[in-house]
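Annotation comment: Swiss-Prot describes CYS333, HIS423, CYS427, CYS432 as Zn(2+) binding site. According to Swiss-Prot, the mutagenesis experiment TRP292 to Pro carries the following note: Complete loss of dimerization.
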Amino acid sequence: MVQAMIDMDIMKGILEDSVSSSEFDESRDDETDAPTLEDEQLSEPAEPPADERIRGTQSAQGIPPPLGRIPKKSQGRSQLRSEIQFCSPLSRPRSPSPVNRYGKKIKFGTAGQNTRPPPEKRPRRRPRDRLQYGRTTRGGQCRAAPKRATRRPQVNCQRQDDDVRQGVSDAVKKLRLPASMIIDGESPRFDDSIIPRHHGACFNVFIPAPPSHVPEVFTDRDITALIRAGGKDDELINKKISAKKIDHLHRQMLSFVTSRHNQAYWVSCRRETAAAGGLQTLGAFVEEQMTWAQTVVRHGGWFDEKDIDIILDTAIFVCNAFVTRFRLLHLSCVFDKQSELALIKQVAYLVAMGNRLVEACNLLGEVKLNFRGGLLLAFVLTIPGMQSRRSISARGQELFRTLLEYYRPGDVMGLLNVIVMEHHSLCRNSECAAATRAAMGSAKFNKGLFFYPLS
């Protein structure tokens, strides 16, 4: 009976051990926690387990323990495992977007404002391939050094003012001005007594009388018609004549243009018209001069600036007037290429502002005229260049001789028309259009123009 009770207690202990060591137990046998001081204080004295009581009873009765049983280790309080949560892969949290990760973080409020200073703007540098013709005395091309935007300290401002004053002082010394024209500290800046206010309002400026005109009689009806057409303003279509007709009337025309009777009158009349006319009128004068010079050369003649010729005597004046009017255009808008614009500006400066026609001719002789603006100016400078051929270079003489040979009536006006038409078909700038209208003028005011040639 006693043995049966012992066996039941042993089986009960084995079942308890199997339940405690199963995989569903929340504690592990190999992970035990040592009891703390608080646990010892709070815990009450527990009764010994049943197997210890049985073991004590057996030892007291002299019964040996079973051989196949392993003594159980004392288990302390084990740490509870964290609960395992099963989440669906469809409901997993998404990773932050890389855009927000690398984007600029915006903070609202005054405390989070960005205090980083804005980046400084770097000065624009001019491309090194841009060439400009400097205003030299020889008319050759020179490369201007690129201007760099540098900040000078305020200390150098006084030094710069001193340099300017010194330069002005040197220029005044070169002019050799009298002491009465030099300003001092107490003298007035200008003399108001020389203003003629006592004459009253002035509606017209005094103009000297033109040279006298002596009537001339020609037996040729065509020559008479040309002279009558040159004495009035009219449309260019009413003054048209073929180049073959001019070649046929060469002898009669030569006797008229080289006559001394009315040479001063006609030259004065043509200069007045050229000074007040636009590019259309001046282009018509250039067409007339080129056709007449071509006719003279074809008949074995030649011309020089000392010879008397009513048509060719005004060639230099017409050239200066044409280039001056041409500068009124918005050249930077009309010519978009930097090389073309540089050549146009330099030639225009030499002719119109510097009065250095020979240097402009030499410059044109050294470049290739592969654009319309340069070829137009070359045609305008052809007659003045041929008249000054003894002063210009050999390349310049060859250029103008070739242009005079290959010229056809209508080339000058055709180039001018195409330049304006092609540009303003794309340009919508109102200032450019206004400048073009002012520079072109009207072709009706052409007194002094004898004929307009046609091919």
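Each Cβ is built from the backbone N, Cα and C atoms, and glycine gets one as well.
Predicted, not measured: the structure shown is a model, and the values here were computed from it.
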Give me the count of other Cβ atoms within 10 A of the Cβ belonging to CYS432 (Zn(2+) binding site).
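So the number of other Cβ atoms within 10 Å of CYS432 (Zn(2+) binding site) is 17.
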Quick one: pull the CA-CA distance for CYS427 (Zn(2+) binding site) versus TRP292 (mutagenesis position), whole Å only.
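Approximately 37 Å lies between the Cα of CYS427 (Zn(2+) binding site) and that of TRP292 (mutagenesis position).
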Would you kindly give the Cα-Cα distance separating TRP292 (mutagenesis position) and CYS333 (Zn(2+) binding site), rounded to the nearest Å?
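So the alpha carbons of CYS333 (Zn(2+) binding site) and TRP292 (mutagenesis position) sit roughly 34 Å from each other.
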Compile a sequence-ordered list of residues in the same chain as TRP292 (mutagenesis position), six or more apart from it, whose Cβ lies below 8 A from its Cβ; state 'none' when nothing qualifies.
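When sequence neighbours closer than 6 are ignored, TRP292 (mutagenesis position) has ILE246, MET253, VAL257, ILE311, LEU312 within Cβ distance under 8 Å.
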Test of understanding: give the count of other CB atoms lying within 10 angstroms of the CB of CYS427 (Zn(2+) binding site).
14
